[in-house]
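**Student:** Next up is a structure, given as structure tokens.
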Amino acid sequence: MPVITLPDGSQRHYDHAVSPMDVALDIGPGLAKACIAGRVNGELVDACDLIENDAQLSIITAKDEEGLEIIRHSCAHLLGHAIKQLWPHTKMAIGPVIDNGFYYDVDLDRTLTQEDVEALEKRMHELAEKNYDVIKKKVSWHEARETFANRGESYKVSILDENIAHDDKPGLYFHEEYVDMCRGPHVPNMRFCHHFKLMKTAGAYWRGDSNNKMLQRIYGTAWADKKALNAYLQRLEEAAKRDHRKIGKQLDLYHMQEEAPGMVFWHNDGWTIFRELEVFVRSKLKEYQYQEVKGPFMMDRVLWEKTGHWDNYKDAMFTTSSENREYCIKPMNCPGHVQIFNQGLKSYRDLPLRMAEFGSCHRNEPSGSLHGLMRVRGFTQDDAHIFCTEEQIRDEVNGCIRLVYDMYSTFGFEKIVVKLSTRPEKRIGSDEMWDRAEADLAVALEENNIPFEYQLGEGAFYGPKIEFTLYDCLDRAWQCGTVQLDFSLPSRLSASYVGEDNERKVPVMIHRAILGSMERFIGILTEEFAGFFPTWLAPVQVVIMNITDSQSEYVNELTQKLSNAGIRVKADLRNEKIGFKIREHTLRRVPYMLVCGDKEVESGKVAVRTRRGKDLGSMDVNEVIEKLQQEIRSRSLKQLEE
């Protein structure tokens, strides 16, 4: 007879098997009404699943993260229910949960229009408002296959044939006349699935293979209540205003074009931001004692075969040939850095050796995945590799962690989630090697009192890694930084040093990137600041404007003076009204506008305005220069008088 232990340590004794819903009802009708699922001995189960033995039980509600994920998954099934009613010949493929929502890939003999999506969402609401029960049945593999074969669901049959063992018992979930297959759990009743919205459609190949049929992917978002849904939609609206592609065009930062998909054409102002970011990173490299190097753009395929990249990464690599030799354009910098390390005999006294590069890399990303600066084919990594002894690993990883937090704080990013990615199925190196590498990273994080979670199986094929995900002002996650141990690549490329015992040893290699892709990070910053870059990063920091022609000479003198002081400044001497000039440069997000009239010429001062519309009044020119230099030098996120 099961004894159920609840999270508060209390126990309930039963003389028969019980479900999480039974226990919730036993505790109280309010909890039963809120019960979505249960966690039994750490495993999520449906509210109706029976517990036959002693167990630890937590009741999952919409307030739990798992509860929200279940709601989203059930909304995907609701979408399937609705689309089969509207277009009965639709074939259903897969419908997983994603960040903030769900999607379903469908095979439909018509291209869905916006009107179709609206009709589909309306039908989903009509069905959800019926508050029908979702019925779960565990059936044999053969019964599941027969069920979907009879319904013409060829994609579900394919999943059963290729992904589910014949002795398994798949879970079928019945939404009235509609049936879907899933590991679950799902909501017990559709009253939990009232707060959703369909967002967009896109194309997607079956199983992600371009050789397969193109399906239609329908994206949706779902939340536990109306307030949360509306808040999310408002964040999306704000995100659209901050879209770096839109702002990049408004501020003339860069452009992309069809002749070079995924490659950035940097304009002067955008390249100014890029170079200023490089200056900042270089200052940190000097502070943390890195040396900067530059490797070639492409190397012989033979080298990439030695590293293991060719076997694991060749589909993402661009290749070319010359004089009967095949070359790979580098997708990453690490093999080149090992070649530099290998030049000349190294001693243990030379370690740690910290080698950094602004490496120009190229990856053959699918054209459909390209997205402005966020997903490109040609990008620059703020990449570094540290060669060290095993005894130095902990100190070096600690240094990397400090550098990550040091740099992110400069941009105002405070919420950082850390994950430790462990060995994937497809990997190089021994299990003992992976055990040691994973333990070293975990200990370094623990010593820095940094909370982290494991991502099982998500490491790179050559070593485990720490991933740093920062959250922006809209609470969107951006995975940028990595610190990754590699016990394999140096030995593959014959890297060695002479140890204290005068024997040759293989160094440990630590891969380290903080901003990740410079292009992507500029995209993130553009959206984080909505184009209002902090003064130190702004392409033009000051515009000096005249009111009439009589102040032109004074404006030119001031422009030269500020430029000599290291400030990026422009003069606007156009024969336009001063209000027009101020509005134009405000729209260009120029941090400071200095206005010069006859009064300013006579007094040797300037009238200072910020792009936020704040009038700082008349100020001495030297005082303005001194304050701006301090703001720029300190890389402050705030402007004067803020």
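Using the three backbone atoms N, Cα and C, a Cβ is placed for every residue, glycine included.
Heads up, this one's the original sequence, none of the swaps are in it.
Feature table excerpt (Swiss-Prot):
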- 246-249, 342-349, 489-503, 547-549, 575-586, 595-600, Arg609, Asp615: mRNA binding site (BINDING)
- His309, Arg325, Tyr348, Arg349: tRNA(Thr) binding site (BINDING)
- 313-317, Arg363, Arg375, Tyr462, Gln484, 547-549, 575-583, Arg589, 595-600, Arg609: tRNA binding site (BINDING)
- Cys334, His385, His511: Zn(2+) binding site (BINDING)
- Asp180 to Ala: No longer edits mischarged L-seryl-tRNA(Thr), mischarges tRNA(Thr) with L-serine, correct acylation is unaffected (MUTAGEN)
- Cys182 to Ala: Very high mischarging of tRNA(Thr) with L-serine (MUTAGEN)
- Thr307 to Ala: KI for BN increases 10-fold, no change in aminoacylation activity (MUTAGEN)
- His309 to Ala: 10-fold increase in KM for Thr for activation, 240-fold decrease in aminoacyl transfer. Cells have a long lag phase and reach stationary phase at a lower cell density. KI for BN increases 1000-fold, supports growth in the presence of BN (MUTAGEN)
- Cys334 to Ser: Does not complement a deletion strain (MUTAGEN)
- His337 to Ala: KI for BN increases 12-fold, no change in aminoacylation activity, supports growth in the presence of BN (MUTAGEN)
- Arg363 to Ala: 700-fold decrease in kcat for Thr activation, 1000-fold decrease in kcat of aminoacylation, no change in KM (MUTAGEN)
- Gln381 to Ala: 100-fold increase in KM for Thr for activation (MUTAGEN)
- His385 to Ala or Asn: Does not complement a deletion strain (MUTAGEN)
- Leu489 to Trp: KI for BN increases 1500-fold, no change in aminoacylation activity, supports growth in the presence of BN (MUTAGEN)
- Leu489 to Met: Confers resistance to borrelidin (BN); KM for L-thr is unchanged, KM for ATP increases to 163 uM, KI for BN increases to 7.8 nM, supports growth in the presence of BN (MUTAGEN)
**Student:** Using the recorded Zn(2+) site (Cys334, His385, His511) as reference, state which further residues of the same chain have their Cβ within 8 Å of the centre of those residues' Cβ atoms, listed in sequence order.
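**Tutor:** Filtered neighbour residues, in order: Met332, Asn333, His337, Asp383, Ala384, Gln484, Asp486, Leu489, Met509, Ile510, Arg512.
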**Student:** Based on DSSP, name the secondary structure state of Arg583 (tRNA binding site): helix, strand or coil.
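**Tutor:** Looking at the DSSP assignment, Arg583 (tRNA binding site) belongs to a helix.
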**Student:** Anything within 10 Å of His309 (mutagenesis position)? Look among the binding-site residues Arg325, Ser491, Asn575, comparing CA atoms, and list what you find.
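**Tutor:** Close binding-site residues: none.
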**Student:** Which recorded positions from the set Asp180, Cys182, Leu489, Val498, Gly597, Asp615 come within 10 angstroms of Arg349 (tRNA(Thr) binding site), judged by C-alpha positions?
**Tutor:** Val498
**Student:** A 10 Å Cβ contact count, applied to the recorded positions Thr307, Gln381, Gln484, Ser491: which residue has the minimum?
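**Tutor:** Comparing Cβ neighbour counts within 10 Å for the recorded positions Thr307, Gln381, Gln484, Ser491 gives Ser491.
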**Student:** What Cα-Cα separation, expressed in whole Å, is found between Asp615 (mRNA binding site) and Arg609 (tRNA binding site)?
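**Tutor:** The separation of the Cα atoms works out to 5 Å.
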**Student:** Cα within 10 Å of Met317 (tRNA binding site) is the criterion; apply it to the recorded positions Arg325, His337, Tyr348, Arg363, His385, Val595 and give the hits in sequence order.
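**Tutor:** Of everything listed, what lies within 10 Å of Met317 (tRNA binding site) (Cα to Cα) is Arg363.
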**Student:** Tell me, which recorded positions from Tyr348, Arg363, Asn575, Arg583 are within 10 Å of Val498 (mRNA binding site) if we use the C-alpha atoms?
**Tutor:** Tyr348
**Student:** Around the Cβ of Leu345 (mRNA binding site), how many other Cβ atoms lie within 10 Å? Please give the count over every shown protein chain.
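**Tutor:** A count of 10.
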**Student:** What does DSSP say about His385 (mutagenesis position): helix, strand or coil?
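**Tutor:** Assignment for His385 (mutagenesis position) reads strand.
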**Student:** Measure the Cβ-based neighbour count of Tyr348 (tRNA(Thr) binding site), defined as the other Cβ atoms within 10 Å of its Cβ.
**Tutor:** 17
**Student:** Provide the three-state secondary structure of Thr307 (mutagenesis position) computed with DSSP.
**Tutor:** helix
**Student:** If you draw a 10 Å sphere around the Cβ of Val595 (mRNA binding site), how many other Cβ atoms fall inside it, taking every protein chain shown into account?
**Tutor:** 22
**Student:** Using DSSP with the three-state reduction, classify Val595 (mRNA binding site) as helix, strand or coil.
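**Tutor:** Val595 (mRNA binding site) sits in a strand per DSSP.
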**Student:** On a C-alpha basis, identify the one among Arg325, Thr548, Asn575, Gly597, Arg609 that is nearest to Leu489 (mutagenesis position); the candidates are the binding-site residues.
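**Tutor:** The answer is Arg325.
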